[in-house]
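Swiss-Prot has this to say about the protein:
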type	residues	note
BINDING	Cys54, Cys57, Cys74, Cys78	Zn(2+) binding site
MUTAGEN	Ala236 to Asp	Impaired interaction with EPC1; when associated with 259-D--D-263
MUTAGEN	Ala236 to Gly	Impaired interaction with EPC1. Abolished interaction with EPC1; when associated with 259-G--G-263
Amino acid sequence: MFDGYDSCSEDTSSSSSSEESEEEVAPLPSNLPIIKNNGQVYTYPDGKSGMATCEMCGMVGVRDAFYSKTKRFCSVSCSRSYSSNSKKASILARLQGKPPTKKAKVLQKQPLVAKLAAYAQYQATLQNQAKTKAAVSMEGFSWGNYINSNSFIAAPVTCFKHAPMGTCWGDISENVRVEVPNTDCSLPTKVFWIAGIVKLAGYNALLRYEGFENDSGLDFWCNICGSDIHPVGWCAASGKPLVPPRTIQHKYTNWKAFLVKRLTGAKTLPPDFSQKVSESMQYPFKPCMRVEVVDKRHLCRTRVAVVESVIGGRLRLVYEESEDRTDDFWCHMHSPLIHHIGWSRSIGHRFKRSDITKKQDGHFDTPPHLFAKVKEVDQSGEWFKEGMKLEAIDPLNLSTICVATIRKVLADGFLMIGIDGSEAADGSDWFCYHATSPSIFPVGFCEINMIELTPPRGYTKLPFKWFDYLRETGSIAAPVKLFNKDVPNHGFRVGMKLEAVDLMEPRLICVATVTRIIHRLLRIHFDGWEEEYDQWVDCESPDLYPVGWCQLTGYQLQPPASQSSRENQSASSKQKKKAKSQQYKGHKKMTTLQLKEELLDGEDYNFLQGASDQESNGSANFYIKQEP
């Protein structure tokens, strides 16, 4: 147990030969703080120096781990408490006929019997907590166990720019050293030790205490953004004791020499890491703010809703007319489904007026600048027109990309899209997409990228051919150049694990896997469920999160469905899905499209095969190329 370097000028030549043979620390990224043995960080325990007893609280520990040069106290607090009572202690010692010594307990804040009783109670509490945790881990879901047992990999935090620390994760990687609580210890107080990152999985890190080398027996998972994870040097600055794990406490005779060698030149967290975590979890949206959000029962319109709660940037919105406040809708604050008050009127979008004539007390309109900005577009030249055909993700069945039609052109680049063959007569299931939305595609996108295209319901001329369909319906394809072709260097790869919102039940966040990558489009599979529940999602969707996000924010994570739960829940889930979809979508059939330099609306198209099922790097023109 120790607080900090007393002095690095101390002679460390007494280190054992086993310590001298320790392997060198592997090189690490350059922009993390370097731990220096300059005498300003730590004091290390020296097994040769024997044991000591704190003169304030009576705790026994390694002498060199004690506070101050005289090694009379186990911590700063004991030293300060003793100082205020030193005169009283001195008088008491003289009356007893014994001068105070470094190993003698001079003053107790409470009787020894009471301390022993408290310590026994503390040990019993620890045992009960251990049993409780074991029971929970057996019955609950553990990302660490799930990843270890299956050798999974997780998407890095840098893939999620909207998530906490997504833009300032830096070079946190394997071999970075941190200070963490030492759970392999029988002391009644909370103590710490240094550990290195063995593996990263999102926010979660597999840690190994220094001194265990290749022994993984006490490896443990924790959230790197948690309150108990600190950069090396934090204990010294905070007056917290560092104690080697009990399992290896006799492994080295000179812990100072060992740690100096292991830590010199190694990397640790930035000193302001916890501050950055805290700042990245501050959200501008607050309860009682009013917004316009899509009406989940009539997708073609918006309604006024009030922010009920904010969790990790996700908003629970309650529709303003809901008397019992149970008619709600979940989405992220950067979702394209929410807008400032007055947005619908400004672009010509349908809007359901509220029966409430005036704002309720405490409710106020959300400032417009808090909402996600859309890319500005020029509608003065060639632009989308009503009746043009395209391909679009069905908002009511996100596992499918369907034949679709532009039903209405709104202001500021917004479009109302209808799914061919399954539209409601009143257009209540039209959906608003921006022209730059990554959820709409030019004609032929699915064929080029070998994605199943869902033809219009009731269309019998199969296999579906766009050329024939356009001719039969007297329609034209939306010009390719009007679609968004940007492909960010997102970093996702097939097989990566993450936490994803079930957009058909947006209050649920589930264990999920990336199963396909088509440029910026990701196929998300919910672990334990059939493929029919998969969803197509953009790589920059605010509904995707790193492993450990739910734990970090306190949101409930839905674990993979077991075989029994799938059988029990499948029927009800499908019923919910069909009810929510409003319209029957027809059987899904694999269609092979045959577009081979045919004329679509009198224009020649050459097809460019886009890279798929791999990590995208940089932008690429992957759509059909329209020749001038």
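For all residues, glycine too, the Cβ spot is worked out from N, Cα and C.
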Inset, instruction - Please classify the secondary structure at Cys54 (Zn(2+) binding site) using three-state DSSP. - result: coil
Legend entry - recorded positions listed as Cys54, Ala236, least Cβ neighbours within 10 Å: Ala236
Inset, instruction - Take the C-alpha atoms of Cys54 (Zn(2+) binding site) and Ala236 (mutagenesis position) and report the distance between them in angstrom, rounded. - result: 18
Legend entry - Collapsed DSSP category at Ala236 (mutagenesis position): helix
